[in-house]
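Below: one structure, written as structure tokens.
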Amino acid sequence: MTIIRKKHPLIKIINHAFIDLPAPSNISSWWNFGSLLGLCLIIQILTGLFLAMHYTSDTSTAFSSVTHICRDVNYGWLIRYMHANGASMFFICLFLHVGRGMYYGSYNMIETWNMGIILLFAVMATAFMGYVLPWGQMSFWGATVITNLLSAIPYIGTTLVEWIWGGFSVDKATLTRFFAFHFILPFIITALVFVHLLFLHETGSNNPTGLNSDADKIPFHPYYTIKDFLGVLILLTGLMILVLFFPDVLGDPDNYTPANPLNTPAHIKPEWYFLFAYAILRSIPNKLGGVLTLILSILILALLPLLHTSKQRGLTFRPITQTMYWILVADLLILTWIGGQPVEYPFIIIGQMASIAYFAIIVIFMPMAGMIENNILDLD
């Protein structure tokens, strides 16, 4: 068995990635989220495949086909809710994974980090298009509002929006192409995941101390396979509790009303995992400015290696920057809350203040804190 594992051209790739991979001996549970994201991707592809067997991407039958899946298909309700809530679990793991990378300075592995940002954009695009497919009120109006943002692009904006819509409004052509892209993107994401892993295994994993761990490595299997398995059990337990007891708690009631272009919902808002970015978008009075700020709210992650001023890699031994980091986390929670609120006083001003704080903490306060800590520790 050992000979096959180490000599077979295909199996040895798996061996080097998941079995004999040298891993730091001190990585904590915060390093479990990579494998959990892999699990989420597998769950989404499998449940999505079975949903696609029964779904019809036509405006007249899309809503009915989702109802048919839930009512008439064997365990269709389970597959549908696992897919919908699996997306939420996916984003919870994504945010924690990115947060871990920010805390422990993993962004210094630039290729891995940049590939991660591309993956984040791809997953967000996939989730957005998936939300349109049930063709409920929030699906239709969410698609209309978000795609319409592209009209803010000077000169080509309007033409671009109509090209994406396949007409003069969100209609049959839009739904069909969104279904096509929603189906193909997870497979592209899978390919990008392998590139992400390829870059990671070039440098090796980071660890909580931020120090070089070459002198103290252990094999990935059995130590981290069993550790990952515990994470898998916790994730699946959480997902099944959500699916079986509270399947609609993260959804929007408006999406149980079929799409109607003549009736606008009182509050148009995306799924909860986009609310922080939506709040940043809404806090800018100018349309183009809002769109640019929205993109920058994610793209700013690519600047983190340039904004790193500390002589230490992670925040483990840096209390001032730690404080800044947790204020940033609180700020993101405030933005998520604001994104779900109506556009009126006092939510507008709170959203604007939280948006300014978000960029200020990342661009100004965290780099400053790093320099202050260097001086305190006399590391200059």
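Cβ atoms are placed via backbone N, Cα and C, with glycine included.
Sequence unchanged from the original; the noted substitutions are absent.
If you look up Swiss-Prot, you'll see His83, His182 marked as heme b b562 binding site, on the strength of similarity to another entry. DSSP assigns His182 (heme b b562 binding site) to a helix. Long-range C-beta contacts of His182 (heme b b562 binding site), restricted to its own chain and to partners at least six residues apart, with a cutoff below 8 Å, comprise Gly48, Thr126, Met129, Gly130, Leu133.
A helical conformation is recorded for His97 (heme b b566 binding site) in the three-state DSSP classification. The number of other Cβ atoms within 10 Å of the Cβ belonging to His97 (heme b b566 binding site), over all protein chains shown, comes to 21. What Swiss-Prot records for His97, His196 is heme b b566 binding site.
Look at Swiss-Prot and you will find His201 tagged as ubiquinone binding site, backed by similarity to another entry. His201 (ubiquinone binding site) is surrounded by 14 other CB atoms, counting those within 10 A of its CB over all protein chains shown. DSSP classifies His201 (ubiquinone binding site) as helix under the three-state reduction.
One natural variant catalogued in Swiss-Prot, Thr237 to Met, is accompanied by this note: In strain: Isolate AF 7052. Listed in sequence order, the same-chain residues six or more apart from Thr237 (variant position) with CB atoms under 8 A from its CB number zero; the list is none.
For the natural variant Thr293 to Ala, the note given by Swiss-Prot reads: In strain: Isolate AF 3130. In the three-state DSSP scheme, Thr293 (variant position) is classed as helix.
In three-state terms derived from DSSP, Ile327 (variant position) belongs to a helical segment. Here the residue is the original one, but Swiss-Prot notes a natural variant at this spot, Ile327 to Val: In strain: Isolate AF 3130.
Considering only the recorded positions His83, His97, Thr293, Ile327, the residue whose Cα is spatially closest to the Cα of His201 (ubiquinone binding site) is His97.
Each residue contributes its Cα atom, and for His196 (heme b b566 binding site) and His83 (heme b b562 binding site) those atoms are 24 Å apart. Counting in whole angstrom, Ile327 (variant position) lies 18 from His97 (heme b b566 binding site) by their C-alpha atoms. Secondary structure at His83 (heme b b562 binding site), taken from DSSP and collapsed to helix, strand or coil, is helix.
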